[in-house]
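Before any comments, here is the structure.
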Amino acid sequence: MRLTSILVLVIAATFHTTGTALTLTKDSKAGIANGDSPASGDFIDANSARLLRRVEKDKVDYEQDEQRSFGALKDAVKKLNPVTAVKKFFKQRAKRKKVIQTARDADNNLAWAMKEVYKAAN
C-alpha cells in the first residue's frame, strides 16, 4: 500500500513538473518546439571551442611505471609460492594452538577455583 502511494506521488510530481502529462488534442499547438536551450550558448567560446577546465598533462616517467609493474608481478609470484603458503599455514596453526591452550588453562583454573570454593563451603 505504501509503495503504491509513493509511486503514484512520484509519477504525479514528475508529470506536474514536466507539464507533459497529457496533450490537449491531437492538433494542439500548445507544445514547445524543439530547439536549443537559451543557455546552451554559454558553453561555447568565441572560437567555437567548448569551455572546459584545462588540465596540464604530466610527463609520464616510463621507467618508474615499468618498475612498478614488475614490482606488482613480483608480489603476485610471492603470493603464489607454495612454500610460503605452507609456512604461513603452520604459523597460523601454532597461533591457534596457543590460543586454545590458553583457553583450556583458563577453564581448568576456573574449575579448580570452583572446587576449592565448594570444599570450603562444606
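Counting starts with 1 at the first residue shown.
A Cβ is built for glycine as well, from the same backbone N, Cα and C atoms used for every other residue.
Modelled residues match the original; the substitutions are not represented.
Taken straight from Swiss-Prot:
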MUTAGEN   K87 to A  Impairs host nuclear localization; when associated with A-88, A-91, A-95, A-97 and A-98
MUTAGEN   K88 to A  Impairs host nuclear localization; when associated with A-87, A-91, A-95, A-97 and A-98
MUTAGEN   K91 to A  Impairs host nuclear localization; when associated with A-87, A-88, A-95, A-97 and A-98
MUTAGEN   K95 to A  Impairs host nuclear localization; when associated with A-87, A-88, A-91, A-97 and A-98
MUTAGEN   K97 to A  Impairs host nuclear localization; when associated with A-87, A-88, A-91, A-95 and A-98
MUTAGEN   K98 to A  Impairs host nuclear localization; when associated with A-87, A-88, A-91, A-95 and A-97
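Across the structure, K98 (mutagenesis position) and K91 (mutagenesis position) place their CA atoms 11 angstrom apart. Of all the Cβ atoms in the protein chains shown, 11 others lie within 10 Å of the Cβ of K88 (mutagenesis position). K95 (mutagenesis position) sits 12 Å from K87 (mutagenesis position), taking the Cα positions as reference. Around K87 (mutagenesis position), no same-chain residue six or more apart in sequence has its CB under 8 Å from its CB.
If you take the Cα of K91 (mutagenesis position) and the Cα of K97 (mutagenesis position), they are about 10 angstrom apart, rounded to a whole number.
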